[in-house]
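Step one of this worksheet: look at the structure below.
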Amino acid sequence: MAPPPLLPVAASTPILHGEFGSYPANGPRFALTLTTQALHIQRLRPKPEARPRDGLVSLDEVSGCGTLQSRSPEDTAAYFCIYTYPRGRRGGRRRATRTFRADGATTYEENRAEAQRWATALTCLLRGVPLSGDQEITPELLPRKPRLLILVNPFGGRGLAWQRCMDHVVPMISEAGLSFNLIQTERQNHARELVQGLSLSEWEGIVTVSGDGLLYEVLNGLLDRPDWEDAVRMPIGVLPCGSGNALAGAVNHHGGFEQVVGVDLLLNCSLLLCRGGSHPLDLLSVTLASGSRCFSFLSVAWGFLSDVDIHSERFRALGSARFTLGAVLGLASLHTYRGRLSYLPATTEPALPIPGHSLPRAKSELVLAPAPAPAATHSPLHRSVSDLPLPLPQPALVSPGSPEPLPDLSLNGGGPELTGDWGGAGDAPLSPDPLLPSSPNALKTAQLSPIAEGPPEMPASSGFLPPTHSAPEASTWGPVDHLLPPLGSPLPQDWVTIEGEFVLMLGILPSHLCADLMAAPHARFDDGVVHLCWVRSGISRAALLRILLAMEHGNHFSLGCPHLGYAAARAFRLEPLTPRGLLTVDGELVEYGPIQAQVHPGLATLLTGPAGQKPQA
């Protein structure tokens, strides 16, 4: 019986096609087709399937790949392995590894070359390197691995950041072959101090594993350097392990994934980080009442939202649920605030990002940041992950390709030790193929240091580092705010002013206010505007609750509530006229009083992964 025709591939160019076996050797055989969007799998023998189950592996679900070899010297086959994170029936992701046997040649060297050809092609596609069907696939096509500095706040959210980082983040980015150093922060503004003295030429990106507060420290540290114009071009990223995780929610939305929270959001953002790619990021330069200045990537809030944010700190152990509880309490004691909001309306044309700050998505390797000014002082990297083999959990491999763990296979070459369900005591450690991950200029894979065996001890009184809510340190460097007159000076005539009683005022840059609150559904990372939302007094508690509930899916503006207002602006000034209240910038409490801000389009660079996919069910 002739095998069925090949499955129709996606509307993209086929890169490779071939026949592979599985492990063990007497298992099924498969026809594999690699396109720019997916790996197509069709079983050929013993029973061909016209539409095999799990026959399409989207590259959006793949973190990395590798080649393996048998521990048996008589086995001349080589093995091609991919690490995937498909969505389960309940929506969450689960790790699955698929392994295929390259056995079409008579010698191990030839089979190994074929397995490496597939691994090289898949790695190039994952990292954004364009390939064509008639192109020769060689290791020289592989981009250099970016070297990432990963900062973990072990006190963030519910205090689970370190454990989640080791359980989910480290294994995935190790599978992707990324090079990184892992550092635990130990106090407030520790991350800011680190990046202020960082040698930028040693890194291609800084990633925070926490909530939005740690990235706020990093961003303001980069902009508080004499070489801020170079420093702010350092790509920054966030892996959510905090309470709000607003920017991570926006990154998840930008990547085309459905809205999720918790570990699912962490896995989605980790996958996007592994894929590479970045996007220009607008920043707000915020001038406070004292004249000091800080920079925001998220929001300025006054009224109900800032009250909920700050007053819910006492429920920090609840994680993101603290905001729900805080909102309920806030609705029960709803306050109004008198103030004056003035803004410079955005032009009809979208603002263009600053030239030179955009990273081409076609090349996944990150642009090297320029070296810092000679005057910068290098701070020691405390609790760094740097010098010992990095443990990488390896659960059982699943079909198609490998229906069971592979006790008799090992990854080719030498490198970090991989532990898990790969055999009994005395088996050789698993290690990545040295020819696969990178070109000859590749950086060394990250490794673990003895001082990073666990998170620092948390205060016994509360279990978490108590937030100080002191005013953030002001930045003395940064771009000129050419749209803003000094606070207290009259505003130009082209500004619009609204005065009255407000329940809340929000100026937000990205789409999300929390991981599951889409406050500005049409916002983009580089649209050049701040999205102003306000709610006037007179609104009922029920109507405000409806707005908050609709905000989960970004439908609040379609409610037609007359108390809800919106404007897109390039700059704004907020003057609270009520003597007492709370103001927050990116969730951090700042001094109360007049405040103004200006958008600086595309000033920073955000690690986002590829964009353009539709939300996945």
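Glycine is no exception: its Cβ is also placed from the backbone N, Cα and C atoms.
Although substitutions are noted, the structure shown does not include any of them.
Taking a C-beta cut-off of under 8 angstroms and a sequence separation of 6 or more, Asp212 (active site, proton donor/acceptor) has the following same-chain neighbours: Val238, Gly242, Gly244, Asn245, Ala246, Leu247, Leu298, Asp586, Gly587. Asp212 (active site, proton donor/acceptor) falls within a helix when secondary structure is assigned with DSSP. Under the heading active site, proton donor/acceptor, Swiss-Prot lists Asp212, citing similarity to another entry as support.
Residues or ranges marked as ATP binding site by Swiss-Prot on the basis of sequence analysis: 153-155, 185-189, Glu217, 242-244, Arg316, Arg322, 586-588. In the three-state DSSP classification, Gly587 (ATP binding site) falls within coil.
Marked as substrate binding site by Swiss-Prot: Ser210, Gly211, Asp212, Gly213, Asp309.
DSSP labels the residues of the domain 'DAGKc' (143-290) in these numbers: 64 helix, 34 strand, 50 coil. What Swiss-Prot records for 143-290 is domain 'DAGKc'.
According to Swiss-Prot, the experimentally introduced change Gly213 to Glu is described as follows: Abolishes sphingosine kinase activity. Decreases apoptosis induction. Abolishes sphingosine kinase activity. No effect on endoplasmic reticulum location increase upon serum starvation. Abolishes sphingosine kinase activity and decreases apoptosis induction; when associated with A-219. Of all Cβ atoms in the shown protein chains, 22 besides its own fall within 10 Å of the Cβ of Gly213 (mutagenesis position).
Less than 8 angstroms from the CB of Leu219 (mutagenesis position) sit Ile236, Leu283, Phe295, Phe297, Ala604, each of them six or more residues away in the same chain. According to Swiss-Prot, the mutagenesis experiment Leu219 to Ala carries the following note: Strongly decreases sphingosine kinase activity. Decreases apoptosis induction. No effect on endoplasmic reticulum location increase upon serum starvation. Abolishes sphingosine kinase activity and decreases apoptosis induction; when associated with E-213.
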Rounded to a whole number, how many Å is the Cα of Asp309 (substrate binding site) away from the Cα of Gly213 (mutagenesis position)? 12
In Å, rounded, how far does the Cα of Gln188 (ATP binding site) sit from the Cα of Gly213 (mutagenesis position)? 10
Relative to the Cβ of Thr185 (ATP binding site), which residues of the same chain, six or more apart in sequence, are found under 8 Å away? Leu151, Val152, Asn153, Pro154, Ala191, Leu194, Ser210, Leu214
Given the recorded substrate site (Ser210, Gly211, Asp212, Gly213, Asp309), which additional residues of the same chain have their Cβ within 8 Å of the Cβ centre, ordered by sequence? Gly156, Leu214, Leu215, Tyr216, Gly242, Ser243, Gly244, Asn245, Asp586, Gly587
Lowest local Cβ density (other Cβ within 10 Å) among binding-site residues: Asn153, Gln188, Ser210: Gln188
Site of maximum Cβ density within 10 Å, from binding-site residues Gly211, Gly587: Gly211
